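Copied over from Swiss-Prot, here are the features:
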MUTAGEN   Lys100 to Arg or Glu  Abolishes enzymatic activity
BINDING   Thr104, His339, Gly340, Thr341, Ala342, Pro343, Lys344, Tyr345, Asn352, Tyr391, Arg395  NADP(+) binding site
MUTAGEN   Ser113 to Asp or Glu  Reduced affinity for isocitrate
MUTAGEN   Ser113 to Asp  Loss of enzyme activity
MUTAGEN   Ser113 to Ala or Thr  Decreased enzyme activity. Loss of phosphorylation
BINDING   Ser113, Asn115, Arg119, Arg129, Arg153  D-threo-isocitrate binding site
MUTAGEN   Tyr160 to Phe  Nearly abolishes enzyme activity. No significant effect on substrate affinity
MUTAGEN   Lys230 to Met  Nearly abolishes enzyme activity and strongly reduces substrate affinity
MUTAGEN   Lys242 to Glu  Strongly impairs enzymatic activity
BINDING   Asp307  Mg(2+) binding site
BINDING   Asp307, Asp311  Mn(2+) binding site
Amino acid sequence: MESKVVVPAQGKKITLQNGKLNVPENPIIPYIEGDGIGVDVTPAMLKVVDAAVEKAYKGERKISWMEIYTGEKSTQVYGQDVWLPAETLDLIREYRVAIKGPLTTPVGGGIRSLNVALRQELDLYICLRPVRYYQGTPSPVKHPELTDMVIFRENSEDIYAGIEWKADSADAEKVIKFLREEMGVKKIRFPEHCGIGIKPCSEEGTKRLVRAAIEYAIANDRDSVTLVHKGNIMKFTEGAFKDWGYQLAREEFGGELIDGGPWLKVKNPNTGKEIVIKDVIADAFLQQILLRPAEYDVIACMNLNGDYISDALAAQVGGIGIAPGANIGDECALFEATHGTAPKYAGQDKVNPGSIILSAEMMLRHMGWTEAADLIVKGMEGAINAKTVTYDFERLMDGAKLLKCSEFGDAIIENM
């Protein structure tokens, strides 16, 4: 199939050498506009990023944006049922760093979730979700500023692998028959009309995630890494996640037992400070992030727990509208708006573009362009502090000025 993508005349590819990015002064970065409110938030993000790069580097650096397609727009460009073209996957692999708006879930069979499909096809095994408070953001908790965590959610395993069979299907009956007759399973309460699923959790998948979390804690001078799990109930999956995490910390980072264990301390080779490696049961953790958020820092968890935790934490600091996220693998990274497509607001220039703008800030940091990233944070803090905000914040603030989506982007630029 001929290419449907226009490659910019100016710009060069980001390359990878020995696991490190080589970022040219004028990188080509693919972006997916996204469905629904993607038409509003993505243009605002592009404008903010361009302004930050221009202000930080005075024209010496510039991003050449290249639109690629997934979701509803892809079906218009590639054909009726082409939601995730092979060309899109190839270009993300080739150009190493990309960013996307929100994507709809295709109606009917085939791909269950485009977001999950992108993560799995590209082996983006880390879902990275930093959660911090921006001064002035309306929050339901008394001290949102105490929440400052970075979540490493395992992206490739757990029940998100999508290995499940519908109740009353021949496949479900076959699996249940095998479990009962071959494996001696007696605990399926109602086997006659029962959907069934499988939860994979591997040593390799766990260790590469926990390794990345500890490396992040070292590089960013963080105090602790917490393994969150339900190992008290699921001993051989969630419990194994905890055990393999501790094992990796001992074997690769010289972790030493604290008071007989299981908690460990790891010395940060850059600062000499100790990083505590600890674990907590998932339901207790969801209590603790409300009661004692300051005690937690870098979080490593399996896929489902990570989904719950990152959204719960986002609400604590002011909602999913400004929660950034990234999906990172060894070969490439895809930064994303973490909210849905909100089709009823599409094209109204109304919604908060903060999530994809702060995801772009993460992207710039990933590229090593920290000066431009810092300007976006400064601009976001300034706009929110000045109470110049979109409708989702304006209705919760006293004396705020209501801005459109595009105007909020402009306010971020003005506050840089």
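Heads up, the Cβ atoms here are built off N, Cα and C, so glycines get one too.
At each noted site, the model still has the original residue.
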Cβ atoms within 10 Å, counted per site: which of Thr104, Ser113 has the most, among these recorded positions? Thr104
Round to the nearest Å and give the CA-to-CA distance linking Ala342 (NADP(+) binding site) with Lys100 (mutagenesis position). 15
Quick check for the class: what is the C-alpha distance, in angstrom and rounded, between Lys344 (NADP(+) binding site) and Lys100 (mutagenesis position)? 20
Recorded positions Lys100, Arg129, Arg153, Asn352, Arg395 vs Asp307 (Mg(2+) binding site), shortest C-alpha separation belongs to Arg153
Arg153, Arg395 as binding-site residues, winner by CB count within 10 A: Arg153
The one of Arg119, Arg129, Lys242, Lys344 whose CB sees the fewest other CB atoms within 10 Å, among these recorded positions: Lys344
Specify the nearest of the recorded positions Lys100, Arg129, Arg153, Lys230 to Asn352 (NADP(+) binding site), where nearness means the distance between Cα atoms. Lys100
Given the binding-site residues Arg119, Asp311, Arg395, state which is nearest to Lys100 (mutagenesis position) when distance is taken between Cα atoms. Arg119
For each of the mutagenesis positions (Lys100, Lys230), count the other CB atoms lying within 10 A of its CB, then report the residue with the highest count. Lys100
Rounded to an integer, what is the Cα-Cα distance in Å between Thr104 (NADP(+) binding site) and Arg119 (D-threo-isocitrate binding site)? 15
Select one residue from Asn115, Asn352: among these binding-site residues, choose the one with the most other Cβ atoms within 10 Å of its Cβ. Asn352
How far is it from Gly340 (NADP(+) binding site) to Lys230 (mutagenesis position), counting Cα to Cα, in Å? 28
Nearest to Asp311 (Mn(2+) binding site) in three-dimensional space, by Cα, is which of the recorded positions Ser113, Arg129, Arg153, Lys230, Lys242? Arg129
